[in-house]
Amino acid sequence: MKLQLVAVGTKMPDWVQTGFTEYLRRFPKDMPFELIEIPAGKRGKNADIKRILDKEGEQMLAAAGKNRIVTLDIPGKPWDTPQLAAELERWKLDGRDVSLLIGGPEGLSPACKAAAEQSWSLSALTLPHPLVRVLVAESLYRAWSITTNHPYHRE
């Protein structure tokens, strides 16, 4: 199974790249993890936000293809680390690759939400999208470590 993080935005601060890459390199070869960045639409004073969201959504869904789609959204399910590890195991048994979608400043398009098989909430707080990339990578790595009895996670 391959994990994909499909995220709106292409110019992240160095600390995001450093943090994300640190966890990316830790993933085992039998569970590769990749980042697909979707260019954010231009948002200005007179921008048509619905059109921008729809276009970003189309690009995200195209990147996900036939993968299991899991959206990251505040109204999603809040999984603790053991629950995320259990989800990771279920995803592996399903046999499909998994695409986790992170929207832009206005969130995800209605099409992305409708296509999602699951929705995961990292927090009831609104988090900066660059930070979410690092949090998701670390959380998935920690969940993987539980499923393989790797010493990274300690009870």
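Cβ atoms are placed via backbone N, Cα and C, with glycine included.
Nothing has been swapped: the model has the original residues at all the noted spots.
The S-adenosyl-L-methionine binding site annotation in Swiss-Prot covers Leu72, Gly103, Leu122, Ser123, Ala124, Leu125, Thr126, Leu127 and rests on experimental evidence. Within its own chain, Thr126 (S-adenosyl-L-methionine binding site) has Ile74 as residues 6 or more apart in sequence whose C-beta sits under 8 angstroms from its own.
Under the heading of mutagenesis, Swiss-Prot lists His129 to Ala and annotates it as follows: Decrease in activity. Under the three-state DSSP scheme, His129 (mutagenesis position) falls in the helix class.
Experimental mutagenesis at this site is recorded by Swiss-Prot as Glu138 to Ala or Gln, annotated: Loss of activity. Sequence-distant neighbours of Glu138 (mutagenesis position) (same chain, 6+ apart, CB under 8 A from its CB) are Gly19, Tyr23.
For the published mutagenesis Arg142 to Ala, Swiss-Prot gives the following note: Decrease in activity. In this view, Arg142 (mutagenesis position) is surrounded by 16 other Cβ atoms within 10 Å of its Cβ, with every protein chain counted.
Here the residue is the original one, but Swiss-Prot notes a mutagenesis experiment at this spot, Tyr152 to Phe: Loss of activity. Around the Cβ of Tyr152 (mutagenesis position), the number of neighbouring Cβ atoms within 10 Å comes to 12.
Under its mutagenesis entries, Swiss-Prot includes His153 to Phe with the note: Loss of activity.
For the mutagenesis result Arg154 to Ala, the note given in Swiss-Prot is Loss of activity. Impairs ribosome binding.
Distance from the CA of Gly103 (S-adenosyl-L-methionine binding site) to the CA of His129 (mutagenesis position) is 8 Å. Note on the binding-site residues Leu72, Leu122, Leu125, Leu127: the fewest other CB atoms within 10 A surround the CB of Leu125. The recorded positions Ser123, Ala124, His129 differ in how many other CB atoms lie within 10 Å of their CB, and the one with the most is His129.
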